[in-house]
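Peer 1: Quoted from Swiss-Prot, the note attached to the mutagenesis of Phe29 to Ala states: 29-fold decrease in Cys-tRNA(Pro) deacylation activity. Record note (Swiss-Prot), mutagenesis Lys46 to Ile: 38-fold decrease in Cys-tRNA(Pro) deacylation activity. The unchanged residue is displayed. For the mutagenesis experiment Lys46 to Ala, the note given by Swiss-Prot reads: 66-fold decrease in Cys-tRNA(Pro) deacylation activity. Under its mutagenesis annotations, Swiss-Prot gives Thr47 to Ala the following note: 21-fold decrease in Cys-tRNA(Pro) deacylation activity. Experimental mutagenesis at this site is recorded by Swiss-Prot as Gly101 to Ala, annotated: 36-fold decrease in Cys-tRNA(Pro) deacylation activity. Recorded in Swiss-Prot as a mutagenesis result, Ser136 to Ala carries the remark: 3.6-fold decrease in Cys-tRNA(Pro) deacylation activity.
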Amino acid sequence: MTPAIDLLKKQKIPFILHTYDHDPNNQHFGDEAAEKLGIDPNRSFKTLLVAENGDQKKLACFVLATANMLNLKKAAKSIGVKKVEMADKDAAQKSTGYLVGGISPLGQKKRVKTVINSTALEFETIYVSGGKRGLSVEIAPQDLAKVLGAEFTDIVDE
């Protein structure tokens, strides 16, 4: 199916797969997923990649609710670097093996530091991309962190 799904199956992590018809004209991928799946946007999590200290070859991954904005200062602090900036589209796609709008935190080509916003812990399960547009994975946040080697911290604007 996708590297994300393959990883979850291989690691025997419980998850539920959800599909929906992606509108190619919609560029608000996380919002679209929440709307089409009929879930609270605070449970629909997006995957963002940043460049550490401006180096587009040294990326880190942040997973946060689609309703939130990533705070770059908090993000940098959470991974112990001076500053971060959003990774460019090509660098993100090359590092993950996924297209923008379908980037999953799971099964990326290159393993990178990953941080999940602490609001994920408010829910029994959250939704993340399954590795392509129109495919979402419902998973317990603790299981997601375990398989990614990720930490939970506050990385969003107030």
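Just so you know, glycine gets a Cβ as well, placed from its N, Cα and C.
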Peer 1: So of Thr47, Ser136, which of the mutagenesis positions has the fewest other Cβ atoms within 10 Å around its own Cβ?
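Peer 2: Ranked by other Cβ atoms within 10 Å, the mutagenesis positions Thr47, Ser136 bottom out at Thr47.
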Peer 1: Just counting, how many other CB atoms are there within 10 A of the CB of Phe29 (mutagenesis position)?
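Peer 2: A count of 20.
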Peer 1: Using C-alpha positions only, work out which of the mutagenesis positions Phe29, Lys46, Thr47, Ser136 is nearest to Gly101 (mutagenesis position).
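Peer 2: For Gly101 (mutagenesis position), the spatially nearest of the mutagenesis positions is Phe29.
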Peer 1: For Lys46 (mutagenesis position), which residues of its chain lie six or more apart in sequence with Cβ-Cβ distance below 8 Å?
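Peer 2: Set apart from Lys46 (mutagenesis position) by at least 6 residues yet with Cβ under 8 Å, we have Phe29, Gly30, Val63, Leu64, Ala65, Thr66, Ser129.
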Peer 1: Let me know how many other Cβ atoms fall within 10 Å of the Cβ of Gly101 (mutagenesis position).
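Peer 2: Cβ-Cβ neighbours of Gly101 (mutagenesis position) within 10 Å number 19.
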Peer 1: List the Cα distance (Å, whole number) between Thr47 (mutagenesis position) and Ser136 (mutagenesis position).
Peer 2: 12
